[in-house]
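Record features (Swiss-Prot):
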| type | residues | note |
| --- | --- | --- |
| ACT_SITE | C142 | active site, S-palmitoyl cysteine intermediate |
| DOMAIN | 112-162 | domain 'DHHC' |
| MUTAGEN | C142 to S | Abolishes palmitoyltransferase activity |
Amino acid sequence: MTLLTDATPLVKEPHPLPLVPRPWFLPSLFAAFNVVLLVFFSGLFFAFPCRWLAQNGEWAFPVITGSLFVLTFFSLVSLNFSDPGILHQGSAEQGPLTVHVVWVNHGAFRLQWCPKCCFHRPPRTYHCPWCNICVEDFDHHCKWVNNCIGHRNFRFFMLLVLSLCLYSGAMLVTCLIFLVRTTHLPFSTDKAIAIVVAVSAAGLLVPLSLLLLIQALSVSSADRTYKGKCRHLQGYNPFDQGCASNWYLTICAPLGPKYMAEAVQLQRVVGPDWTSMPNLHPPMSPSALNPPAPTSGSLQSREGTPGAW
């Protein structure tokens with residue numbers, strides 16, 4: 001039975017872990033600037049070309065684009081402040097030489113020790129070098145919102161990309177319709193603003209559509225944007241449950257409890273009660289190397305049904 005490792009040394013991490021925490025002010029300022037930029041261009045759009053269409057009886061354009069703006073703004077702000085699935089350290093964690101094993105679809109994964117958070121991280125958990133935290137089911141760090149994308153906020157990220165695509169497309173179509181219907185009128189501020197907004201929307205729509213396609217393919221195959229090149233996983237993905245199940249686990253499945261750090265041990269919050277770390281951790285070797293019973297399920301969330309942690 002081959003024992004798979006889900007992290008170093010067989011996984012090459014794309015960015016080395018920093019020795020010191022990275023500054024947070026400039027990335028946060030950049031994320032806030034993106035929100036202001038969205039509001040600014042939306043204000044120009046609604047104040048000029050969309051206003052002209054509404055004044056001439058075309059109320060469908062402001063209603064549709066207004067709804068898409070609200071959805072986009074909500075998803076952007078929600079993603080900025082969302083919890084990606086942070087796993088905090090616990091002081092009762094065993095040392096790095098202790099071996100933990102978890103089973104995923106009849107494959108045994110040896111959990112890797114995180115030297116920053118001082119605990120054995122589950123499969124697909126990665127220590128983000130920008131946030132200096134371990135994120136469950138890590139996908140990537142999004143600098144546009146200055147937040148990691150992981151198990152608990154991936155659906156908000158997909159909603160943001162989809163709503164931005166629809167909103168950019170709606171703004172582009174609205175501006176083009178406005179320019180076509182005002183060809184008989186002299187050049188004005190409304191036309192200049194419509195051209196600026198249309199060019200900006202078109203420039204945003206192309207990369208967003210490509211990103212949406214890449215993420216859709218990633219979800220369909222239970223893949224990740226961040227993917228270490230594991231020699232033992234070439235051509236095999238034990239987390240793939242099938243296209244329909246992958247989409248359900250990503251978008252619709254319950255997120256499960258949050259994990260919080262206590263003074264002595266890692267705890268799982270379930271209302272006012274909590275379950276101690278031994279009930280959340282996978283069993284230790286060598287007993288963990290025994291194959292699970294046929295009735296035992298696979299991991300939950302984006303990995304499958306409930307696992308050992």
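Heads up, the Cβ atoms here are built off N, Cα and C, so glycines get one too.
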Other CB atoms, at most 10 A from the CB of C142 (mutagenesis position): 19
Integer mean pLDDT for the domain 'DHHC' (112-162): 90
Secondary structure content of the domain 'DHHC' (112-162), with strand meaning DSSP E or B: 9 helix, 18 strand, 24 coil
